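So the structure is just underneath, and the comments pick up after that.
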Amino acid sequence: MASSTALICDTEAWKDLKGHVEDIKKTHLRDLMSDANRCQSMMMEFDGLLLDYSRQRATVETMDKLLNLAKASQLTEKISRMFNGEHINSTENRSVLHVALRAPKDAVIKADGMNVVPEVWNVLDKIKEFSDKIRSGSWVGATGKPLKDVIAIGIGGSFLGPLFVHTALQTDPEALESAKGRQLRFLANIDPVDVARNISGLNPETTLVVVVSKTFTTAETMLNARTLREWITAALGASAVAKHMVAVSTNLALVEKFGIDPNNAFAFWDWVGGRYSVCSAVGVLPLSLQYGFSMVEKFLKGASSIDQHFQSTPFEKNIPVLLGLLSVWNVSFLGYPARAILPYSQALEKFAPHIQQVSMESNGKGVSIDGLPLPFETGEIDFGEPGTNGQHSFYQLIHQGRVIPCDFIGIVKSQQPVYLKGEVVSNHDELMSNFFAQPDALAYGKTPEQLQKENVSENLIPHKTFSGNRPSLSLLLPELTAYNVGQLLAIYEHRVAVQGFVWGINSFDQWGVELGKVLATQVRKQLHSSRTQGTAPEGFNYSTTTLLKRYLETSSEPQM
């Protein structure tokens with residue numbers, strides 16, 4: 001299907017929603033929430049998950065109009081094109097097939113006419129075999145000791161996604177048992193402090209390093225890889241590198257040149273974007289080393305269950321589609337630029353940072369997929385913290401400052417339940433009391449009249465008034481197992497894609513990260529010249545020159 005040069009904002013469906021905004025401005029969530037039929041229609045269940053979006057500033061009519069917008073944007077066709085392996089990442093001429101990474105063995109998903117699923121499972125089987133060897137102790141380090149500690153080196157999607165999943169599983173009873181005696185750490189930043197923190201307390205003799213870089217040229221990752229190679233070599237000799245370092249890469253020549261056995265390189269493909277790569281060897285290898293492949297396979301099955309739901313469910317009952325349309329409504333029509341992701345689960349503390357990248361790198365675009373400047377805003381500013389920590393941090397602004405739509409994520413069954421004798425409720429019930437209360441506090445607020453009835457002094461009434469009418473949605477998961485973690489990941493991945501499909505942008509490239517890299521190269525050359533030859537900074541503006549001079553004059557870096 002050829003792309004259309006028309007912008008979505010030129011369609012009747014978009015204009016209809018623009019006019020509808022005036023109707024919504026006349027409503028308040030206090031009134032909308034009193035309509036039980038409306039609320040019931042805004043609850044969706046799938047596979048034990050419950051989505052409640054009744055606290056969105058939307059009516060049944062709004063949802064009908066958003067579904068018309070989906071039709072106008074050719075959303076059905078765009079989803080099909082993604083699953084069919086068409087090159088929907090047009091600026092890089094690539095398919096977008098992260099769904100193939102978690103597809104069942106008998107599935108058929110094609111890229112350039114070839115079924116990629118067998119290739120995916122070849123890598124998964126190789127990961128299972130390798131991780132079993134490491135975990136069983138049949139593969140040992142250079143001094144004959146088992147490798148019980150893993151450092152995964154990667155940046156961006158090679159780090160944020162796997163870290164989110166690792167953190168979510170750390171306290172799951174089954175995962176906890178399977179990881180007994182093992183450690184998994186992630187090294188991302190080129191700041192030497194990150195290196196120091198990662199190797200602190202570790203013995204090179206028992207450490208395996210996983211270097212994640214598709215091209216094996218990523219500047220930050222390769223500098224950290226060389227640093228850890230030096231750490232291993234200094235302790236165990238150069239020959240130990242092949243026993244203590246493996247790669248996730250497709251550049252076997254550079255892998256071998258680095259000192260890693262190419263047989264210990266695990267592939268992934270051009271049709272996997274970095275921020276969508278957690279289900280590839282990028283995430284599956286380090287997670288399998290920590291928890292065992294069978295645990296990670298449950299995670300993949302959870303993600304796959306949402307893939308199938310997304311592909312086959314009518315839009316009015318399709319969780320990622322509904323979430324994506326509501327985000328478009330909040331950003332492009334109601335004018336809310338941000339979104340708070342608020343999981344009431346400490347195990348999900350790294351979820352918001354991961355989705356921040358998935359969302360903002362995907363949809364932070366200013367032109368259409370055809371290169372036309374967009375006359376409307378796309379993307380959201382995503383941030384978040386687990387509840388109840390966030391309540392004591394930034395909820396003040398959410399309640400009485402700017403309006404920020406919120407995603408509340410709750411878990412029915414705690415990974416680590418605690419009930420203290422004499423307490424009114426369990427620790428988890430105390431947490432969930434806040435999960436249920438906060439959305440209503442945002443929706444209903446508190447009026448001056450209510451405060452007067454409570455005999456609040458007149459001078460405090462303006463300060464204690466809550467306007468309410470602040471949108472949120474609630475997603476309730478039955479528990480937080482590897483399967484549920486996979487579901488949660490896929491829901492948000494597809495939600496982000498839906499937003500991009502509707503806006504008519506390319507959610508799968510990231511040219512915005514390139515310019516800074518180019519400028520950093522110029523600075524790097526200057527620093528080298530200044531350190532080795534004493535040359536003064538030149539060719540920069542006054543501000544950068546002044547900053548560079550101060551840095552060079554006062555830094556304690558050794559002369560090279």
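The first residue you see is number 1, and the count goes up from there.
The backbone N, Cα and C atoms fix where each Cβ goes, and this holds for glycine too.
No substitution from the list is modelled in this structure, which keeps its original residues.
One natural variant named in Swiss-Prot is Ser95 to Ala, and its note says In strain: cv. Bl-1 and cv. In-0. One natural variant named in Swiss-Prot is Val99 to Ile, and its note says In strain: cv. Bus-1 and cv. Kas-1. Among the natural variants in Swiss-Prot, Asn198 to Ser has the note: In strain: cv. Bus-1. The residue drawn here is the original one. Taken from Swiss-Prot, the feature active site, proton donor covers Glu361, and the record attributes it to similarity to another entry. Summarising the annotation, Swiss-Prot assigns active site to His392, Lys517 and lists similarity to another entry as the type of evidence. Swiss-Prot gives this note for the natural variant Leu431 to Phe: In strain: cv. Pog-0. Recorded in Swiss-Prot as a natural variant, Met432 to Ile carries the remark: In strain: cv. In-0.
Here the features listed in Swiss-Prot are placed on the structure.
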residue : record                    : Cβ contacts under 8 Å, 6 or more apart
Ser95   : variant position          : Gly85, Glu86, His87, Ile88, Asn89, Ala111, Asp112, Asp270, Trp271
Val99   : variant position          : Met82, Phe83, Ile109, Ser304, Asp307, Gln311
Asn198  : variant position          : Ile151, Arg185, Phe186, Leu187
Glu361  : active site, proton donor : Gly156, Arg275, Gln510, Gly512, Val513
His392  : active site               : none
Leu431  : variant position          : Tyr344, Gly387, Thr388
Met432  : variant position          : Tyr344, Gly410
Lys517  : active site               : Ala219
Secondary structure of Ser95 (variant position) (DSSP, helix/strand/coil): coil
